[in-house]
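Undergrad: Dropping the structure in here first, questions after.
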Amino acid sequence: MTTAVTAAVSFPSTKTTSLSARSSSVISPDKISYKKVPLYYRNVSATGKMGPIRAQIASDVEAPPPAPAKVEKHSKKMEEGITVNKFKPKTPYVGRCLLNTKITGDDAPGETWHMVFSHEGEIPYREGQSVGVIPDGEDKNGKPHKLRLYSIASSALGDFGDAKSVSLCVKRLIYTNDAGETIKGVCSNFLCDLKPGAEVKLTGPVGKEMLMPKDPNATIIMLGTGTGIAPFRSFLWKMFFEKHDDYKFNGLAWLFLGVPTSSSLLYKEEFEKMKEKAPDNFRLDFAVSREQTNEKGEKMYIQTRMAQYAVELWEMLKKDNTYFYMCGLKGMEKGIDDIMVSLAAAEGIDWIEYKRQLKKAEQWNVEVY
């Protein structure tokens, strides 16, 4: 049985052949057995009829060794029974908007909204998956708009604890192009403008990259910028705001959240409540680029904040039960790599190869845009 702990959801305002290759395919005589079989040719007699001849030819060649048996992969993540692509673009699930709230301050550089949609238990997603949204209307060619994918911001139980809703965290996209025209993102504006009761077409769920690890004692390091916080909110709700018969988190969750201004901090109050609730299991660090600097006077981007704990994080990352997740703006990825390259090099380790091994072990998970 799974229940949700009562917790207020507060939101602030690549064939070639060669002679050598052919030579290597000659069969050794000691591996050939012979028997008589008829071989036909065209008789040169006046009758023109076919006549038989007999010849000694190879008929039994040693069989090649069998191919090695495939080893079944066992994921370290919560993949058992996972549902993928239940609803597709041509047959979406039509849900309804239950809640739509702006969660950035009025002076924040851009609007971000938290929205909740009903699915009545028909979209059995997992923490770390995404859903597609098909906005109403048509494109400039008169065709229905294509879906956009959004990371899910709620646990599998949803914000209301009944496993009948799904939440998204969406930033309204508005920008000025080179011609000086104001451009509005089709789907983001559609979503941010939704009123409670309005219908919305949903697809999915999709994705396995960002699923949580099974190990309840794992160390989970999460780096998110802006709306990249979405999958981590879903993780953290499961860890700290819910009670499950088959899962109790006893490890360490460490969240780094990067935003431009303090009024852009998303779900700040929720995360602070989690820290109060489980101080030994949850660490929280913000990076506010336009308001904070490091000791060198450099702007506090998420990689800058992470650099302050570089040695500690590196030691954690060398352990088999540490999982690293990154979601948000692609720009932060290089900054993180730069830090890790020097730390790894100090121990004679090639970071690029080491990261490849981490990815193979499902310990390095990235979803950036």
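Cβ coordinates are placed from backbone N, Cα and C, and glycine is handled just like the others.
Feature annotation from Swiss-Prot assigns domain 'FAD-binding FR-type' to 90-212; the stated evidence is sequence analysis. Per Swiss-Prot, the feature FAD binding site maps to R148, L149, Y150, S151, C169, V170, K171, Y175, V186, C187, S188, T227; the stated evidence is experimental evidence. Per Swiss-Prot, the feature NADP(+) binding site maps to S151, K171, T227, V259, P260, S289, R290, K299, M300, Y301, G328, L329, E367. Among the mutagenesis entries in Swiss-Prot is E367 to D or Q, noted as: Reduced activity. Swiss-Prot documents E367 to L as a published mutagenesis change and attaches the note Reduces activity by 99%. Experimental mutagenesis at this site is recorded by Swiss-Prot as E367 to A, annotated: Slightly reduced activity.
Help me picture where these features are in the structure shown.
TA: Each residue in the domain 'FAD-binding FR-type' (90-212) has a pLDDT score, and their mean in this model is 96.
All chains included, 23 other C-beta atoms sit within 10 angstroms of the C-beta of Y150 (FAD binding site).
Within the same chain, the residues at least 6 positions away from K171 (FAD binding site) whose Cβ sits under 8 Å from its Cβ are G110, E111, T112, W113, S188, G226, T227, listed in sequence order.
If you draw a 10 Å sphere around the CB of E367 (mutagenesis position), it holds 19 other CB atoms from the protein chains shown. E367 (mutagenesis position) carries a strand DSSP state (E or B).
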Undergrad: Where V186 (FAD binding site) and E367 (mutagenesis position) are concerned, what is their Cα separation in Å, rounded?
TA: 22
Undergrad: For E367 (mutagenesis position) and G328 (NADP(+) binding site), what Cα-Cα distance in Å is obtained after rounding to a whole number?
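TA: Checking the Cα atoms of E367 (mutagenesis position) and G328 (NADP(+) binding site) gives a distance of 7 Å.
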Undergrad: Which residue, of the binding-site residues R148, R290, has its CB surrounded by the fewest other CB atoms within 10 A?
TA: R290
Undergrad: Please name the residue among the binding-site residues S151, S188 whose C-beta has the most neighbouring C-beta atoms within 10 angstroms.
TA: S151
Undergrad: For a quick check of understanding: given the listed FAD-binding residues R148, L149, Y150, S151, C169, V170, K171, Y175, V186, C187, S188, T227, what is the maximum Cα-Cα distance in angstrom, as an integer?
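TA: 22 Å is the greatest Cα spacing among the residues binding FAD.
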Undergrad: Taking only the residues the record lists as binding NADP(+), namely S151, K171, T227, V259, P260, S289, R290, K299, M300, Y301, G328, L329, E367, what is the largest Cα to Cα distance between any two of them, in Å to the nearest whole number?
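TA: Taking every pair of listed residues, the largest Cα separation comes to 28 Å.
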Undergrad: Which residue among the binding-site residues P260, G328 has the fewest other Cβ atoms within 10 Å of its Cβ, if you could check?
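TA: Counting other Cβ atoms within 10 Å of each of the binding-site residues P260, G328, the minimum falls on P260.
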